[in-house]
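These come from Swiss-Prot:
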type	residues	note
BINDING	Ala714, Val715, Val716, Lys717, Ser718, Gly719, Lys720, Thr721	ATP binding site
DOMAIN	687-864	domain 'Helicase ATP-binding'
DOMAIN	886-1035	domain 'Helicase C-terminal'
DOMAIN	1272-1351	domain 'HRDC'
MUTAGEN	Gln31 to Pro	In allele sgs1-34; temperature-sensitive
MUTAGEN	Lys706 to Ala	Loss of helicase activity
MUTAGEN	Thr980 to Ile	In allele sgs1-35; temperature-sensitive
MUTAGEN	Glu987 to Lys	In allele sgs1-36; temperature-sensitive
Amino acid sequence: MVTKPSHNLRREHKWLKETATLQEDKDFVFQAIQKHIANKRPKTNSPPTTPSKDECGPGTTNFITSIPASGPTNTATKQHEVMQTLSNDTEWLSYTATSNQYADVPMVDIPASTSVVSNPRTPNGSKTHNFNTFRPHMASSLVENDSSRNLGSRNNNKSVIDNSSIGKQLENDIKLEVIRLQGSLIMALKEQSKLLLQKCSIIESTSLSEDAKRLQLSRDIRPQLSNMSIRIDSLEKEIIKAKKDGMSKDQSKGRSQVSSQDDNIISSILPSPLEYNTSSRNSNLTSTTATTVTKALAITGAKQNITNNTGKNSNNDSNNDDLIQVLDDEDDIDCDPPVILKEGAPHSPAFPHLHMTSEEQDELTRRRNMRSREPVNYRIPDRDDPFDYVMGKSLRDDYPDVEREEDELTMEAEDDAHSSYMTTRDEEKEENELLNQSDFDFVVNDDLDPTQDTDYHDNMDVSANIQESSQEGDTRSTITLSQNKNVQVILSSPTAQSVPSNGQNQIGVEHIDLLEDDLEKDAILDDSMSFSFGRQHMPMSHSDLELIDSEKENEDFEEDNNNNGIEYLSDSDLERFDEERENRTQVADIQELDNDLKIITERKLTGDNEHPPPSWSPKIKREKSSVSQKDEEDDFDDDFSLSDIVSKSNLSSKTNGPTYPWSDEVLYRLHEVFKLPGFRPNQLEAVNATLQGKDVFVLMPTGGGKSLCYQLPAVVKSGKTHGTTIVISPLISLMQDQVEHLLNKNIKASMFSSRGTAEQRRQTFNLFINGLLDLVYISPEMISASEQCKRAISRLYADGKLARIVVDEAHCVSNWGHDFRPDYKELKFFKREYPDIPMIALTATASEQVRMDIIHNLELKEPVFLKQSFNRTNLYYEVNKKTKNTIFEICDAVKSRFKNQTGIIYCHSKKSCEQTSAQMQRNGIKCAYYHAGMEPDERLSVQKAWQADEIQVICATVAFGMGIDKPDVRFVYHFTVPRTLEGYYQETGRAGRDGNYSYCITYFSFRDIRTMQTMIQKDKNLDRENKEKHLNKLQQVMAYCDNVTDCRRKLVLSYFNEDFDSKLCHKNCDNCRNSANVINEERDVTEPAKKIVKLVESIQNERVTIIYCQDVFKGSRSSKIVQANHDTLEEHGIGKSMQKSEIERIFFHLITIRVLQEYSIMNNSGFASSYVKVGPNAKKLLTGKMEIKMQFTISAPNSRPSTSSSFQANEDNIPVIAQKSTTIGGNVAANPPRFISAKEHLRSYTYGGSTMGSSHPITLKNTSDLRSTQELNNLRMTYERLRELSLNLGNRMVPPVGNFMPDSILKKMAAILPMNDSAFATLGTVEDKYRRRFKYFKATIADLSKKRSSEDHEKYDTILNDEFVNRAAASSNGIAQSTGTKSKFFGANLNEAKENEQIINQIRQSQLPKNTTSSKSGTRSISKSSKKSANGRRGFRNYRGHYRGRK
């Protein structure tokens, strides 16, 4: 009796199906046997006899357990036993049947199929056929008499044997074909494996560039892989087809055998050799011939399989139970454990249903039915189902009208192979489709808390909304990740109400709102959005900077500092390495602000239905300011250049680039709103790209005009995207400056911050969520910490009022950047939530590593990359050795050389800032300090006082200066070396943004380097990888400072991958200027260069940095080098006799001439790392086709020219400038660059002791009374420009002179602007040396003359503009331009202009900070405020850090 499977619905279902089929098969076989025996033999009563072993032949096996030979009386009480075996690959079914009714019938011999196993031989050597024997128990004599019939049955079954031979041949052919196809498949897989390995080697190669890798992969590897995949698929299909053909032929063969052999019915099928062990030779039971049999009969439709089992194991008892295994008709697919039917008692019939009554059969059927269960709806709802569709058990009861797919399908119609709702526990692990509680939670039921999404839902028909959404779709609400194309996230609109908009961003479809908790944290979403990088090991770069962990060494270090009489850096200054950034200084305030905004959101968003926003949308506001209403804010550092001034008519006609629908409006806004005559390089390209909806990466030097790239598109309404521009800015002080500047231009700009009253924040937030602002400045901490801010942005996006996202100072995104901010990495939120909104990333400092990080972390999509030269020609770079008198040298220079001029002194820590500021105050200099440890209001007051010239010098950490709007900074001192070359460029770039000559002076000390190393190594917030990164960057700074030979400008620009010819420096750095005072010699470094190339070539595949290679070449035995066995290289230690600076110079030169090459790779942390490899010119060097020679200093000057004596008057010196000026980009090289101030008046600068530095207003002979105020201002500006040029030219002379052109001549030149030598001669008696020097002023005079003529035209334009403005106030038909025609950019609705004016006034009240105090009070509050020191004490400190008591 078959045991019914339990706790398994699928098994139970299959078992029922198999049982029904099996009973039919049994009926068919039994009837055929009955008919055959009844017709062939008479009934006799003979005792059963067991044949001898010799009769059966040597190939027999004791297999079937029969009735012992105890005579006819014993057999008369036995029931029929019929043995039949149904076989598949691993399962067999056996039945044994005997009948006392046919005990006298002799045996019937049926020849077996012999397609696989050859026939065994008789003892005589003759070949005989094996037969499957059906032998009822009979007398031995009858068996002996019929033995001849057994052997003679060969002729009677000749046709069957022939058919078997044909089947054998067909089956062998099919198997050979399958084997051949499988061999071909194996070879194809091997070829595919080789191609994949080759692909991996190309990807991991360090000797190939990225372009070369892509070319090889696309040209060689990918086509072959594609062809190989097609070939493998084809072979797999052929193998499957061949197997199916063989199976079908076996089935037809089996059917033909059964149908054509009435006299040769197969009565027994042997079990598989794997399932059965042969009996012993001493067995007295009936034996049957062990031959191969068909794997399955035609009844089951299985494949034919021939096996042979020879009796070798004779130790098993013949009384072993027979196993009858139920065949699973899908065993080829499901490797299920067999269901075993074990032979029961002797009275158990083989076919129980033939002997059962109807009642017994009904009882058996009831016992075998599937267990009853309630009807359950397993179907997942789709788009056509109603919203109230519910999965679960109550579908029929609660929703009788819903038609189920299961009702249309019968159990037999279901394919078990694809069944997904009845699985076992083992299958659950593989398919994860077992029904569990999460299936019932798939649909949000109505019993959820109705107030859970109050902020986002209105009282509308939810089901109708979702049905509408499912029909129309919302392309804006579905994000398809580029990393995983199958992951889609449906975002929600913060409001259910759809505001109509004509913009691209608006689609009138209601959004499906997800639960708030799911939006805040979704594990599946996080996993799908995260990038996966290989966990391969990358050898990290090594620095030769020694570890300073010894306390004794630190004590000796401090003792040396004290002996020198100056307070150097010490461990007391150790703090978190990046603490000076303004990181998360407002987190607590942001949390409080977020709570306030939540209240605002609840009031505003829930009341939108009652008080909908006005139907009008903000259009272009009417500008009331005229050209004459320029204020001193026009010198904003990023969007004005005096040298670019041309007439407006010329600008409007000069459009060489492509034109767009918004081009006219862009030019109009540029002139009328920003009061600018034209664009700087790359500005127009950036504006057009973002108005097209593209992502943009803008890389411009400081003062290059980055802000205009997003401020101008913010006021242009005709682009593809329009609305509110969100600007992510790192510093609150920077945001305040930007907002104040934009409000002065009547641009609706505001900022989110925790400052101000709750009412002011409420007003700003209401303007923001309604899309009434052009620009909104938000800090990255606000984006990551405030959920209300994110919801407001989501509402803007849903309403089609989100124009673009701007990331200012984007280098903060990169871990390689000098101002890394962790919250910046969260800004990828924008491209994931709003993928179709364009993004702009702007920065002034970005190496190749930083650029890769920015694009990767912000997830920019094919950004338009705009880059220009980083060369700041008006900056003078100088590096001096730091001594104990350095602070006094700085004080003397500020009081003499930089008298009445503002500047910055950068220090490395808060303590150093306070000490330096106190020392300068004691020397009579108006100075204050600025660092991140101060209160925000204190920092703001110091910054405002410095910008208003109430403070001359500000001592600050790196927390100060980012985006500072002060163009006339004349000097930047680094009292301590900067931490990175990026930071050095950024901080020095804050000088001379008006284009005038400025100085960048750095003081260098190895003790400062060692102290900063200690700060990095002891920073607990940095892991080992980041510590090495910072140490490597610090070593680059050290190499830059210690280099006294190469051009400073070339060294800085090479860091940004920009090639620069040092001849173009024109002695604008200390190394180029001092080159005349040192003795250099030329050395041939070809041989060391070859050794370096061989060294790099031998270890470049291990991803080594250039600093690591320098250490190996120098002979370092650091732990990394020893562990990597690089100390055994032939090139190790070859350069031990050379100085470290010389080795660094050689490596740097090899990279410059492309013998070596640096490349960047994204590491496991998601940041780019730079490594070195041989370059394209390495082969020329190794083959002797290239020689390398370099200049080395053999006698460096003992002391550099003192900065205090740089301006000694020397009238007889001729400037060392080429007599034939070289033109670069249209400018004379001797002249300063064209980045100059926008102010109409610059202060007078006096240099110590010089008589030329008068600060009183300029008066011209007998003409001042006849000139207007505007003309006088122009004269003063012209004089200052010429005077500044004279100072710059004097600085370039060797030695420098302080009176390159006398003041009296400069004043006359400012009045008449002579264009040639003859006009210059009319100035009066002029010495010959000044006539020779006049040629250096010609280009500047031509520029000034052009500007003066354009201002004369603007004077008349101003009168016309004023007239039309007055006329517009009295007319309601619009405003006319100066040409008399109506501007298409002005709206006819004057109410709109009034509303815009009200919005700007409201912003001013809520955003503008209070005015700073007067000069005296401001200075007094700064200089005398008692700050809390680093040790917690209050009071004044002298420079050495000692506290003085109050008097």
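Cβ atoms are placed via backbone N, Cα and C, with glycine included.
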Same-chain shell around ATP excluding Ala714, Val715, Val716, Lys717, Ser718, Gly719, Lys720, Thr721, C-beta within 8 angstroms of the CB centroid, reads Trp662, Glu665, Leu691, Pro713, His722, Ala803
Simplified to three states, DSSP reports Thr721 (ATP binding site) as coil
Among the mutagenesis positions listed as Gln31, Lys706, Thr980, Glu987, the Cα nearest the Cα of Ser718 (ATP binding site) belongs to Lys706
Taking every residue in the domain 'Helicase C-terminal' (886-1035), the average pLDDT works out to 88
For Val716 (ATP binding site) and Glu987 (mutagenesis position), the CA-to-CA distance in whole Å is 33
Within 10 Å, the Cβ with the most other Cβ atoms among the recorded positions Lys706, Lys717, Lys720 is that of Lys706
Rounding to whole Å, the Cα atoms of Gly719 (ATP binding site) and Lys706 (mutagenesis position) are apart by 19
Expressed in Å to no decimal places, the gap between the Cα atoms of Val715 (ATP binding site) and Lys706 (mutagenesis position) is 16
For Ala714 (ATP binding site) and Lys706 (mutagenesis position), the CA-to-CA distance in whole Å is 14
As a whole number of Å, the Cα atom of Glu987 (mutagenesis position) is distant from the Cα atom of Gln31 (mutagenesis position) by 103
For Glu987 (mutagenesis position), the three-state DSSP class is helix
Across every protein chain in view, the count of C-beta atoms other than its own within 10 A of the C-beta of Thr980 (mutagenesis position) is 23
One finds that other Cβ atoms within 10 Å of the Cβ of Val716 (ATP binding site) number exactly 23
Counting every protein chain shown, other Cβ atoms within 10 Å of the Cβ of Val715 (ATP binding site) number 25
Lys720 (ATP binding site) sits from Thr980 (mutagenesis position) (Cα to Cα, rounded, in Å) at a distance of 40
For Thr721 (ATP binding site) and Lys706 (mutagenesis position), the CA-to-CA distance in whole Å is 20
Here the Cα-Cα span from Lys706 (mutagenesis position) to Lys717 (ATP binding site), rounded to a whole number of angstrom, reaches 20
Summed over the domain 'HRDC' (1272-1351), the DSSP helix, strand and coil counts are 59 helix, 0 strand, 21 coil
Around the Cβ of Ala714 (ATP binding site), other Cβ atoms found within 10 Å total 27
Expressed in Å to no decimal places, the gap between the Cα atoms of Gln31 (mutagenesis position) and Lys717 (ATP binding site) is 92
